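Notes for the one structure printed next.
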Amino acid sequence: MSSKEQKTPEGQAPEEIIMDQHEEIEAVEPEASAEQVDPRDEKVANLEAQLAEAQTRERDGILRVKAEMENLRRRTELDIEKAHKFALEKFINELLPVIDSLDRALEVADKANPDMSAMVEGIELTLKSMLDVVRKFGVEVIAETNVPLDPNVHQAIAMVESDDVAPGNVLGIMQKGYTLNGRTIRAAMVTVAKAKA
């Protein structure tokens with residue numbers, strides 16, 4: 001046989017065989033390079049993961065700080081609102097004994113005596129004016145009778161048997177109570193009805 005007449009599988013020409021073998025070699029080379037990972041690529045991937053983690057921590061930190069600032073702002077607003085709302089509490093507490101004295105003066109005044117009528121009227125007007133002024137600032141009087149005893153606004157002094165008032169209800173007021181913008185600043189001292197034995 002001549003050198004040109006070599007046996008080829010399935011009638012392929014020698015150039016085709018060389019090309020096929022060359023393609024197989026090229027196909028094998030990428031597999032070999034895939035096994036050899038460039039250390040720089042691994043380092044880049046590691047750094048990217050660290051960067052993503054740091055960004056997530058930073059975002060979480062920023063959100064946490066924003067939430068804390070918002071909570072602080074709300075608390076401050078509430079504190080300021082309460083300070084405005086209840087700033088008068090100390091002043092009102094100092095004023096309550098004066099109001100009580102005017103109430104007691106009216107209770108003991110001889111209203112049937114014509115000589116005392118001008119004084120009684122003056123005390124009534126003074127008390128009314130004073131109560132009108134404190135009401136403008138959110139003060140309300142607790143002086144209702146025949147209502148259920150409420151420990152938030154009533155202080156029970158005694159229990160008295162009664163047919164007219166249901167047991168557990170306020171029978172009488174010994175000393176009026178007061179609230180400032182819904183908060184009790186002095187509980188009303190009351191007698192409470194109980195069933196007859």
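Sequential numbering from 1, following the chain as shown.
Yeah, the Cβs are placed from backbone N, Cα and C, and that goes for glycine too.
Original residues only.
Per Swiss-Prot, the features are:
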type	residues	note
MUTAGEN	Arg73 to Ala	Great decrease in ability to interact with DnaK
MUTAGEN	Arg74 to Ala	Great decrease in ability to interact with DnaK
MUTAGEN	Lys82 to Ala	Great decrease in ability to interact with DnaK
MUTAGEN	Phe86 to Ala	No effect in ability to interact with DnaK
MUTAGEN	Glu107 to Ala	No effect in ability to interact with DnaK
MUTAGEN	Gly122 to Asp	Temperature-sensitive phenotype
MUTAGEN	Arg183 to Ala	Loss of ability to interact with DnaK
Around the Cβ of Gly122 (mutagenesis position), other Cβ atoms within 10 Å, all chains included, total 10
Residues that sit under 8 angstroms from Lys82 (mutagenesis position) by C-beta distance, when 6+ apart in the chain: none
Taking the Cα atoms as reference points, how far is Arg74 (mutagenesis position) from Phe86 (mutagenesis position) in Å? 18
Euclidean distance between Cα atoms of Phe86 (mutagenesis position) and Arg73 (mutagenesis position), Å: 20
Can you tell me which of the mutagenesis positions Phe86, Glu107, Gly122 is spatially closest to Arg183 (mutagenesis position)? Compare CA atoms only. Phe86
Would you identify which of the mutagenesis positions Arg73, Arg74, Arg183 has the most other C-beta atoms lying within 10 angstroms of its C-beta? Arg183
Around the Cβ of Phe86 (mutagenesis position), the count of other Cβ atoms that are within 10 Å: 15
Using all protein chains in view, find how many other C-beta atoms are within 10 Å of the C-beta of Glu107 (mutagenesis position). 7
Taking the Cα atoms as reference points, how far is Glu107 (mutagenesis position) from Phe86 (mutagenesis position) in Å? 31
Can you give me the Cα-Cα distance between Gly122 (mutagenesis position) and Phe86 (mutagenesis position) in Å, rounded to a whole number? 31
